[in-house]
Structure formats: C-alpha cells, structure tokens
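Copied from Swiss-Prot, the annotated features are:
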ACT_SITE  ARG90  active site
ACT_SITE  GLU98  active site
ACT_SITE  ARG138  active site
BINDING   ASP77, ASP95  Ca(2+) binding site
MUTAGEN   LYS208 to Ala  Impairs host cell surface association and translocation into the host cell; when associated with A-210
MUTAGEN   ARG210 to Ala  Impairs host cell surface association and translocation into the host cell; when associated with A-208
Amino acid sequence: MLEVPVWIPILAFAVGLGLGLLIPHLQKPFQRFSTVNDIPKEFFEHERTLRGKVVSVTDGDTIRVRHVPWLANGDGDFKGKLTETTLQLRVAGVDCPETAKFGRTGQPFGEEAKAWLKGELQDQVVSFKLLMKDQYSRAVCLVYYGSWAAPMNVSEELLRHGYANIYRQSGAVYGGLLETFEALEAEAREKRVNIWSLDKRETPAQYKARK
C-alpha cells in the first residue's frame, strides 16, 4: 500500500478552507439584493457598481430599482411590495424641487423634474455606483443610463437641464464630481434654465426647513 505523504491532507484541508471562505465572496456579485439593507457594507466602502431596472420614480432625485445581478437579465415576475423587493436610490450630489407630499404644496418645477426623470429612466436598466447609505436606508448613488459606450450621469443631466441645484447639506457626497457639478450648475443658472428662471427661489433645503 502506498503511503500518502503527510502534506497532501494538509494541502487538501487548506484548499477546502480557502474555497469555503472565498466562494461566498465570489457569489455576492451575482446575488440579487431585495432591499438596500441587504447590500453588504463593504459594497459601499469599496463603491461597488450594481445595476437594476427602474420600476418607480418617486421624485426628481429618488427612484426605485429592481436589482439585476450581472449576467442576469431584467425580466421576471416579482411579487410583493416595492418596499420589500426594490432598492430605493437617492441620486447623489443634487437636490430637486420638492413635489407635493402629505397635503403640502410642492415647489415650482418639482413635478417637471419628476416627469423629466421618469421619461429618461422608467423601465430602463441603469447602473449605479454605491457611495453611502443614508439615514432613511436609501442608497446614495451616482446613477448612469443610456448607451454602455457613452453612459449619461443622472446628477449631471439634472443640473444641466436646470431641474436641480447642488446638494450642500451635511453628509453630501459627490463621487469626485463636485467641480463638474459646479460648472453645470453655473451654466444652467447663467442661461436661466427652469428652476433658475424664477426671480425668487427657495431651495429644497429651505423649503424643508420651514416644516
């Protein structure tokens, strides 16, 4: 009978242990996340990019997407509440006018910003770079849509079209694009596009502070 070298079972154990630790990490990019709270903390720490199908536009800077893992398609019959089967994303670095909520009148251009965003994103598959999770358990993201070869940044487009100003409150994140955002905001303001056409204007932050 051949004697098995002592290092072989040790190697087999080490390989098995390594695979046991590695496989869960390899599976995560292909796992579907039902809510933002399902997304691992390290995905935010490393600013991972995910993708999903837009199923609802809440307002000009908030959407709900059904996460679509890489190598999967966006089709499928999903049942259940949107709050339990979708990710709520807050578009990073911008603030759109508030829409009417809870019996309170909305701001000028709030509905227009929402309608524009819905026209651009509804039922589309988008990619989104995770920056942070906010106090409302929303994923604050840079959202991209359109051609894979020349994707458009939602934050930039909202600023370009005068449907948002730069978000400058506590906890603001820009994904390294603040200078770009400032240039786009300044250009829209100079052209008096949409929100910048108003002679007297209240920012969304000022509006919310009046509650």
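Any Cβ shown, glycine's included, is placed from N, Cα and C.
Nothing has been swapped: the model has the original residues at all the noted spots.
Non-local contacts of ARG138 (active site) by the CB criterion (under 8 A, 6+ apart in sequence, same chain) comprise VAL36, THR62, GLN88, LEU89, ARG90. A gap of 12 Å separates the Cα atoms of LYS208 (mutagenesis position) and ASP95 (Ca(2+) binding site).
For GLU98 (active site), applying a Cβ distance below 8 Å and a minimum sequence separation of six or more within one chain yields ASP59, GLY106, GLN107, GLY110, PRO204, TYR207, LYS208. Ranked by Cβ neighbours within 10 A across all protein chains shown, the recorded positions ARG90, LYS208, ARG210 are led by ARG90. ASP95 (Ca(2+) binding site) sits 16 Å from ARG210 (mutagenesis position), taking the CA atoms of both as reference points.
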